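Per Swiss-Prot, these features apply:
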{"type": "BINDING", "residues": "Glu80, Arg98, Lys99, Gly115, Val116, Gly117, Thr118, Leu119, Asp120, Glu121, Thr127", "note": "substrate binding site"}
{"type": "MUTAGEN", "residues": "Met54 to Ala", "note": "Large decrease in catalytic activity"}
{"type": "MUTAGEN", "residues": "Lys74 to Ala", "note": "Abrogates pupylation. This mutant accumulates in M.tuberculosis with a functional proteasome system and sensitizes M.tuberculosis to NO. Decrease in catalytic activity"}
{"type": "MUTAGEN", "residues": "Glu80 to Ala", "note": "Large decrease in catalytic activity"}
{"type": "MUTAGEN", "residues": "Arg98 to Ala", "note": "Loss of catalytic activity"}
{"type": "MUTAGEN", "residues": "Thr118 to Ala", "note": "Loss of catalytic activity"}
Amino acid sequence: MSAKIDITGDWTVAVYCAASPTHAELLELAAEVGAAIAGRGWTLVWGGGHVSAMGAVASAARACGGWTVGVIPKMLVYRELADHDADELIVTDTMWERKQIMEDRSDAFIVLPGGVGTLDELFDAWTDGYLGTHDKPIVMVDPWGHFDGLRAWLNGLLDTGYVSPTAMERLVVVDNVKDALRACAPS
């Protein structure tokens, strides 16, 4: 295990990811992201669970000496197995509070393959950025085409005027961790 990185790291990245599937490639991707965030001396903020991709991203960050901040609503403490190894574990009353704290504590967002909860977090952060609440990078890592259907639908909304080009430009889509971290890095 590496020495702990100073908790006052210059940069904090929220990772939105799955809490259910255990596909090897998903867990490997999440672990790669967690290790890469820690390797840069950045802080990881994530959903606070110790299952699926959430557990993999946080465990890998800590294994590489990174500082981890988990944010979990009390209704999910047992369902998502709250990660009591987190350097800081924040238990909220609601999902909304979880998302707000994660957004407030982060300088950038990485979205990994996930389901409805991941999409909820993505759309919240993306909408807030589009509306000018923040100017933080929002980066979707999609190495296997998990989000192809979503992206096709969004492009259809763009083509018909329901989504603006400016909004689409706020969402960066990459297929590897190196490019994701580059897109998240401070300018």
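From the backbone N, Cα and C atoms, a Cβ is placed for every residue, glycine too.
At each noted site, the model still has the original residue.
Taking Cβ-Cβ distances under 8 Å and a sequence gap of 6 or more within the same chain, the neighbours of Glu80 (mutagenesis position) are Ala19, Gly47, Gly48, Gly49, His50, Val51, Met54, Ile72. In the three-state DSSP assignment, the secondary structure recorded for Val116 (substrate binding site) is helix. Summary: among the recorded positions (Lys74, Lys99), the fewest other C-beta atoms within 10 A of the C-beta are counted at Lys74.
By a simple count of nearby Cβ atoms, those within 10 Å, the most crowded of the recorded positions Thr118, Thr127 is Thr118.
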